[in-house]
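Notes follow once the structure below has been shown.
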Amino acid sequence: MPELVVTALLAPSRLSLKLLRAFMWSLVFSVALVAAAVYGCIALTHVLCRPRRGCCGRRRSASPACLSDPSLGEHGFLNLKSSGLRLHYVSAGRGNGPLMLFLHGFPENWFSWRYQLREFQSRFHVVAVDLRGYGPSDAPRDVDCYTIDLLLVDIKDVILGLGYSKCILVAHDWGALLAWHFSIYYPSLVERMVVVSGAPMSVYQDYSLHHISQFFRSHYMFLFQLPWLPEKLLSMSDFQILKTTLTHRKTGIPCLTPSELEAFLYNFSQPGGLTGPLNYYRNLFRNFPLEPQELTTPTLLLWGEKDTYLELGLVEAIGSRFVPGRLEAHILPGIGHWIPQSNPQEMHQYMWAFLQDLLD
């Protein structure tokens, strides 16, 4: 009898949760269809303006020389204990200090940390990984292989597999989302965090529900919920949408050279090269709604005032979840989303100051 009473009392809450999830998914796919129409028009325009490129992306047969620059470190592979997957990484400065682990975003790879690898290898063991699905790292095809839980276990296995019990975690964009959650579920493995242009998913969900303008900034996330179509649209006219994302005069990465652009496009141009990265997004809303969680890891947060994809209000929202005194946040005036590549000197100054006590 008590079980029946409890079930009856919980029924309204469960029904409300199901209705909320149904509403959320209907909203997600409605926006996804609108985004697909918009991006379809953009992709078609690129094809019409550049007919010689055709409707498909050109497969690159050789990687650009900048990916083999010895000044950035040595290339290696790590077999992960939990999944058996093999992840690619670039490492420099082993034996020079604590482990500094870099997590990249989309549409990037380990190479997005080239400035930081050079800057910090004198005092830290710097390691930039290609997350699962990216670059030469293993890329399972199944969408279910890219859940947040599995990605967090990958990070844990990288830290332990490199022979460390903790690290300084430096992350941008998608890597930032993973870093936030990693610090919650594996706090003993994170000594400090440096987070650039990225919010915890629970903060992002709550903020977006109250600020519809953030939904519009994140329109691409909804497009990526759809199967196969995003891969097709992003590859049309030789990956022109990705090229524009990375090189746009106002919203892209300033001074990105043709060779550096190819460093990002090379692996995306391989068969199935976009599916793994897009599967991250296809798992993004699975656990909606997320419960807010307290953040306790000492963290340096850097945010571009002109970030195209994320509103400034998210900085305050992130701060409200922190234990007092654990967050140091800086908004960089006139700077956009790609801080590690567009403004490395400013980023390095903040990082050295934030980490100085670990080096004394």
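Just so it is clear, glycine is given a Cβ too, placed from its N, Cα and C backbone atoms.
Record note (Swiss-Prot) on the mutagenesis of Asp173 to Asn: No effect on catalytic activity. Where Swiss-Prot documents Asp173 to Ala as a mutagenesis experiment, the accompanying text is: Loss of catalytic activity. Marked as active site, nucleophile by Swiss-Prot: Asp173. One mutagenesis experiment named in Swiss-Prot is Tyr220 to Phe, and its note says Loss of catalytic activity. One mutagenesis experiment catalogued in Swiss-Prot, Tyr280 to Phe, is accompanied by this note: No effect on catalytic activity. For the mutagenesis of Tyr281 to Phe, Swiss-Prot gives this note: Loss of catalytic activity. The structure shown keeps the original residue. What Swiss-Prot records for Tyr281 is active site, proton donor, and it gives similarity to another entry as the kind of evidence. Annotated active site, proton acceptor per Swiss-Prot: His337, in sequence order.
A map of Swiss-Prot features onto the structure.
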{"residue": "Asp173", "record": "mutagenesis position", "contacts (Cβ under 8 Å, 6+ apart)": "His104, Gly105, Phe106, Glu108, Val196, Ser197, Gly198, His337"}
{"residue": "Tyr220", "record": "mutagenesis position", "contacts (Cβ under 8 Å, 6+ apart)": "Ala35, Tyr39"}
{"residue": "Tyr280", "record": "mutagenesis position", "contacts (Cβ under 8 Å, 6+ apart)": "Phe106, Gly133, Tyr146, Leu151, Trp174"}
{"residue": "Tyr281", "record": "mutagenesis position", "contacts (Cβ under 8 Å, 6+ apart)": "Phe106, Met221, Phe224, Gln225"}
Once DSSP output is merged into helix, strand and coil, the residue listed as 'active site, proton acceptor' belongs to coil
